[in-house]
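Working notes, beginning with the structure itself.
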Amino acid sequence: MSLLYIILLFTQFLLLPTDAFDRSANTNIAVYWGQNSAGTQESLATYCESSDADIFLLSFLNQFPTLGLNFANACSDTFSDGLLHCTQIAEDIETCQSLGKKVLLSLGGASGSYLFSDDSQAETFAQTLWDTFGEGTGASERPFDSAVVDGFDFDIENNNEVGYSALATKLRTLFAEGTKQYYLSAAPQCPYPDASVGDLLENADIDFAFIQFYNNYCSVSGQFNWDTWLTYAQTVSPNKNIKLFLGLPGSASAAGSGYISDTSLLESTIADIASSSSFGGIALWDASQAFSNELNGEPYVEILKNLLTSASQTATTTVATSKTSAASTSSASTSSASTSQKKTTQSTTSTQSKSKVTLSPTASSAIKTSITQTTKTLTSSTKTKSSLGTTTTESTLNSVAITSMKTTLSSQITSAALVTPQTTTTSIVSSAPIQTAITSTLSPATKSSSVVSLQTATTSTLSPTTTSTSSGSTSSGSTSSDSTARTLAKELNAQYAAGKLNGKSTCTEGEIACSADGKFAVCDHSAWVYMECASGTTCYAYDSGDSVYTQCNFSYLESNYF
């Protein structure tokens, strides 16, 4: 065998793709690339050389079913019919893939011309995508030449759900004909369910959900509804292994709201959500923003990658410590030279005082809750469960001495408030965590539990202020048999139907309401922003138990609350 032949073989080996991507990891970062939102966009290959990003989303295929692409300043050459022909992007795709990155083509975007008339048209379009960007052979024009993307992302923002579930299902059948692993992802807005891809997420096999916690009332800084999406992943998604990504702006200029420069808040948030097997990492808009934005001289994307890695290592260490502790406990008869681990969860004998605060949607309300008790030190752990729209927390406080606490909920609460004052004292002795159910939707000023329930031997007294609605909301169809919550829901719906939103001439950041025509309304920078509800749903207030909610809900149930 000649030396030249050996060198050629070695060179080819070096050029083989290094499949470093781990779909099951919780440290992945996905970035959208192509729209040059910061004005400093570099080539796709340049960003792929960084170890801080793992998934690249080419944005966008913004016209379909008749194809139209837009990559800002990254591509301008076209075929004779006007479709972009991007030879440099094609080369970069293959470079990225050789570095172990996954490259998906994103469909949609905030602006564009795209929709399907029915499922049949969407299924036909699946073949077009496969032939034009995948391993199919039926297309005469391939914008990326021989380069083959690793899948498709649905960043649909036109509030039209028709066809996408059928498209995704058909793509799955075509992927089965391919020679590599393909992925499908979606980028829903954080309000659940999303008006554009809600049906897709509920009925199709999606690998990643890049949830946009920005430009919405729900964000990390307030009304963070991650638990709602976690419940979706675990109970609704056809793919129980779907990975949820925390979608964030790459800088302050990347979005109107939702950017987080507070690294301590980022760290605590990631630590809170990274322990779930459904957590996949962080998604960023966009590469030009996230790589050029620096905090204390460090690129934002690098900061986030380090936080993800740290959280993952902490979780791994915790599991290892727990296993060691268990082994030590079960080996009590071993020699005295053995080192025992101290259990991190200890039994606590305590008495409990329960007080329930039920928070519900309102246009204007201020709730002041005063909690007073004696000093008490507790040791335990916290575990959170959730269902759509409801958060149930089983918790005790971790070794803290509390003498008094005062919680003030202002008009940042997204929904009206129904507060039932009650003073109850119940004494129990237990070595297990005490379960306290909390139902709330609010926008706290700091990242803390919205409603505080403390285990203490004294009585907790809650003193709410008066909740009022505008005079226009009193003309409801409530009857004497209605519960207090049902009456409030009807009053709010009468207010919404009259076009009065929150009943005031101004709104407070984060307030929510419904428009007269059933749109979901959110106050953003002192102005109402309207969003269409998903197909089959409309916006109204409704009650559940002692709580009242304002959000998109099934249309056929609306008449029960008027």
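Cβ atoms here come from the backbone N, Cα and C positions, even for glycine.
Original residues only.
Features reported for this protein in Swiss-Prot:
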VARIANT   LEU16 to Pro  In strain: DBY939
VARIANT   ARG23 to Ser  In strain: DBY939 and SEY6210
DOMAIN    27-311  domain 'GH18'
ACT_SITE  GLU157  active site, proton donor
VARIANT   THR321 to Ser  In strain: DBY939
VARIANT   SER399 to Ala  In strain: DBY939
Candidate with sparsest Cβ neighbourhood (10 Å radius) among ARG23, GLU157, the listed recorded positions: ARG23
Residue pair the residue listed as 'active site, proton donor', ARG23 (variant position) - Cα distance, angstrom, rounded: 26
Overall pLDDT of the domain 'GH18' (27-311), taken as the mean: 97
